[in-house]
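Only one structure is covered here, and it is reproduced in the block below.
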Amino acid sequence: MFADLDYDIEEDKLGIPTVPGKVTLQKDAQNLIGISIGGGAQYCPCLYIVQVFDNTPAALDGTVAAGDEITGVNGKSIKGKTKVEVAKMIQEVKGEVTIHYNKLQADPKQGMSLDIVLKKVKHRLVENMSSGTADALGLSRAILCNDGLVKRLEELERTAELYKGMTEHTKNLLRAFYELSQTHRAFGDVFSVIGVREPQPAASEAFVKFADAHRSIEKFGIRLLKTIKPMLTDLNTYLNKAIPDTRLTIKKYLDVKFEYLSYCLKVKEMDDEEYSCIGPRRALYRVSTGNYEYRLILRCRQEARARFSQMRKDVLEKMELLDQKHVQDIVFQLQRFVSTMSKYYNDCYAVLQDADVFPIEVDLAHTTLAYGPNQGSFTDGEEEDEEEEDGAAREVSKDACGATGPTDKGGSWCDS
């Protein structure tokens, strides 16, 4: 097709400049340099690198990248050749091979089109859908298989809930212990006052000793609060700083992941479009003019994949460190909590054992309860009122008899 035109078709570079160069690569044990080639006769006037594979001579050298045009192999021009012929030329060379290329000076922002943005949005929506739901809605699930970071994110959320519950429980427990210590202090103050006012020395000493025991328990409670309170600070640091920072990193990773998947999907669509036009033997305009749009997307995909791989590595390292900190920190915090509580109860038990002062003998005042012949019987107020009423009635009857005079034996009144 291009032989008839002698390759004088003007390339549509989309304003993307190219810089010529050459690189010498040492082949690996499989006699490969680690690149895949696209384009070439008979539909495209140039050959270009589609992908640079990881951990290969081309990838380790880093000179050539996806989208770069290949112009020659070991000083021989490849103009008008197919990609299969160029691949054979590279394979025939043993040891070192020199690749002549035109470096594509592409700006990744040029590849971030509206189509890529919409694909990222679709991937975000489909990410949390099940396969059945996505198929019912006619959406393809272009996701990475065995992406363990999604499960790690769920584990992180469960860990955050665990720490949140521990923090709330510890706050309530410390508040209860503070109120309990204040109650012990009030007990100590009350028994101290009783001991000071008690006239009997033995009883006074017993009350004071019991009061000191409660005051000591109050001090033990304050010491417990001071020991466990830093536990809240550590838990809050993990909950409010470490976990949100890791969650933000995972969100950035997901954004890079969706961008990479969007470019992969775009490349797949452009490949399908190109293959569909091969059958009728008519080339696409972008293919016949150098396929620069496709090469730009290839470069963007490669750079997005590099960012994705680096971000994934960083997230895995951060998650690993966070898991180690979680295991070590939770063990340390629980050990500190248990040891502090154990010391508190042991100290309280020892203090109360020393303050075993009951029963206490107390002499009550003589005015309260008195026994003896000189003391009258105890009467309450109701009996005194009844006696007063009976005395008043007898006095009234005597007065009546004195006013009317005496009576005779028959019971009749007689005048004096």
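Glycine is no exception: its Cβ is also placed from the backbone N, Cα and C atoms.
What you see is a predicted model, and the numbers here were worked out from it, not measured in a lab.
Long-range neighbours of C44 (Zn(2+) binding site) (same chain, six or more residues apart, CB within less than 8 Å of its CB): G38, A283, V287, S288, G290, N291. Under the heading Zn(2+) binding site, Swiss-Prot lists C44, C46, citing similarity to another entry as support.
Model confidence over the domain 'PDZ' (22-105) stands at 90, taken as the mean pLDDT rounded to a whole number. Per Swiss-Prot, the feature domain 'PDZ' maps to 22-105; the stated evidence is sequence analysis.
Sequence annotations record features per position, and here Swiss-Prot assigns domain 'AH' to 144-357 based on sequence analysis.
K27 (mutagenesis position) falls outside any helix or strand according to DSSP and counts as coil. Neighbour count (other Cβ atoms within 10 Å of the Cβ, all protein chains): 18 for K27 (mutagenesis position). Mutagenesis annotation in Swiss-Prot: K27 to A, described as Does not abolish the interaction with PKCA; the structure shown retains the original residue.
Quoting Swiss-Prot on the mutagenesis of C414 to S: Fails to rescue cerebellar LTD in PICK1 knockouts.
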Roughly how many angstrom lie between the C-alpha atoms of C46 (Zn(2+) binding site) and K27 (mutagenesis position)?
24
How many of the residues that make up the domain 'PDZ' (22-105) does DSSP mark as helix, as strand and as coil?
15 helix, 34 strand, 35 coil
